[in-house]
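Here's the structure, in structure tokens; my notes come after.
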Amino acid sequence: MTAELLVNVTPSETRVAYIDGGILQEIHIEREARRGIVGNIYKGRVSRVLPGMQAAFVDIGLDKAAFLHASDIMPHTECVAGEEQKQFTVRDISELVRQGQDLMVQVVKDPLGTKGARLTTDITLPSRYLVFMPGASHVGVSQRIESESERERLKKVVAEYCDEQGGFIIRTAAEGVGEAELASDAAYLKRVWTKVMERKKRPQTRYQLYGELALAQRVLRDFADAELDRIRVDSRLTYEALLEFTSEYIPEMTSKLEHYTGRQPIFDLFDVENEIQRALERKVELKSGGYLIIDQTEAMTTVDINTGAFVGHRNLDDTIFNTNIEATQAIARQLRLRNLGGIIIIDFIDMNNEDHRRRVLHSLEQALSKDRVKTSVNGFSALGLVEMTRKRTRESIEHVLCNECPTCHGRGTVKTVETVCYEIMREIVRVHHAYDSDRFLVYASPAVAEALKGEESHSLAEVEIFVGKQVKVQIEPLYNQEQFDVVMM
């Protein structure tokens, strides 16, 4: 199966789609007016210290102060001696920072909703093969590099470039890479860090010291270890910029770059636009006839699996098992496609067979292993729910593309026509007792107004008799179903 990246560029927006086997697996979107700031380094100033929350707010020049927890401040632990095994405890925030103090911080989570960005003082600088860790003295290796001999080789090579400036983490893409390429990467990261430290010496505060790469370059860097067959770009300027970027940092990717000039929009090649639309819906259909219901809330994401129309096996246990197995693949894809993070609760269809539960869990873990974002599956809880987490750094596709519904205000439901009709009648009675008027005029949405004139007309007539006044109903086309006004005449 082929894998490729499609880069779609307009003056205000860049979108990158990752296609594997002809199917959209990931979509990355960046808008000029709302560029993500994860990875950016700032010189900020502590604006508030909150001992009760073990946190501080830091002004880094954004609209909202950013959040810094004590556990994200380095050095953030101290050893408690006198026990058989060492324990590490987070030091009190008041001992670590003070109001008005200048700090160099890095953004680890974009602002989301009412929350400001989340920060750390544990700075890291990523490149193609390495991650530079200022102040560290060790070399770490990605767990995805399984060969022990290769891990040792890489550690030995990279250890030579560790000094007082910092240490390194060796990324998965470094597997099999020669010493020259690793040395070049290490030197590049140290040059970047030197520039950051020079900028930090400036007397002013609340400004950016380092900016993460633009979306297209960042995705190419992060996909450097992926087996891509081609990278198609529909913008000449972006294509040339990526040629320059890959020629310097990822030369083997250069030959895969193509400037797409076809008449058909680039995303139409793989039905990407429709896939994006489907990724905004709650319901995800499974090929078997079953389906998922995905609900994203501020606290967590929940996924519910249902058999739906799937009755393909005589044995109910087998039907449930096969639906759950199919669901694991769909869930893993949807988490990547929608960029869902944080706590995720999965409600598989109940299984009494312990072997079936074990195999479903294994299938989920295998499907998630393809995810480039860190995931952790905790297994089935006592209530039969699977609890897992997925690292959240950037906004989900829903938060990028959608606003809160102005009708239901994020509830996901609106009051029924019947409910609104009865609210209007109660309001008429309330106003009648409070004020003097000759008659009432009700403005309501088309559906509610029609109901008041139709099936609820008898109830409205009883209200007229009770208040002793005429009630006239008028349609207001611009009102949503819950809106109405009762006007005294």
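Indices start at 1 and increase along the chain as displayed.
A Cβ is built for glycine as well, from the same backbone N, Cα and C atoms used for every other residue.
None of the substitutions listed is reflected here, since the structure keeps the original residues.
Here Swiss-Prot flags D304, D347 as Mg(2+) binding site. Annotation for D347 (mutagenesis position): same-chain Cβ neighbours under 8 Å, separated by at least 6 residues, are T302, V303, D304, I305, G384, L385, V386. A strand conformation is recorded for D347 (mutagenesis position) in the three-state DSSP classification.
Taking H, G and I as helix, E and B as strand and the rest as coil, DSSP gives the domain 'S1 motif' (39-128) the counts 7 helix, 42 strand, 41 coil. The domain 'S1 motif' annotation in Swiss-Prot covers 39-128 and is backed by sequence analysis.
A strand conformation is recorded for V131 (mutagenesis position) in the three-state DSSP classification. Record note (Swiss-Prot) on the mutagenesis of V131 to A: 3.9-fold reduced activity on 5'-PO(4) substrate, 1.9-fold reduced activity on 5'-OH substrate. Has wild-type 16S rRNA in vivo.
In sequence order, P126, R128, Y129, L130, V131, S142, D225 constitute the residues six or more apart from R171 (mutagenesis position) in its chain with CB-CB distances below 8 Å. According to Swiss-Prot, the mutagenesis experiment R171 to K carries the following note: 34-fold reduced activity on 5'-PO(4) substrate, 2.4-fold reduced activity on 5'-OH substrate. Binds 5'-PO(4) substrate 65-fold less well than wild-type, kcat is nearly wild-type. Has wild-type 16S rRNA in vivo.
Among the sequence features in Swiss-Prot, the mutagenesis site R171 to A is noted as follows: Loss of activity.
Neighbour list (T172 (mutagenesis position), Cβ cut-off 8 Å, at least 6 residues apart, same chain): S142, R144, I145, D225. The secondary structure of T172 (mutagenesis position), as reduced to three states from DSSP, is helical. Quoted from Swiss-Prot, the note attached to the mutagenesis of T172 to V states: 82-fold reduced activity on 5'-PO(4) substrate, 4.9-fold reduced activity on 5'-OH substrate.
Among the mutagenesis entries in Swiss-Prot is D304 to N, noted as: Loss of activity. Accumulates about 50% 16.3S rRNA, 50% wild-type 16SrRNA in vivo.
Experimental mutagenesis is annotated in Swiss-Prot for D347 to N, with the remark: Loss of activity.
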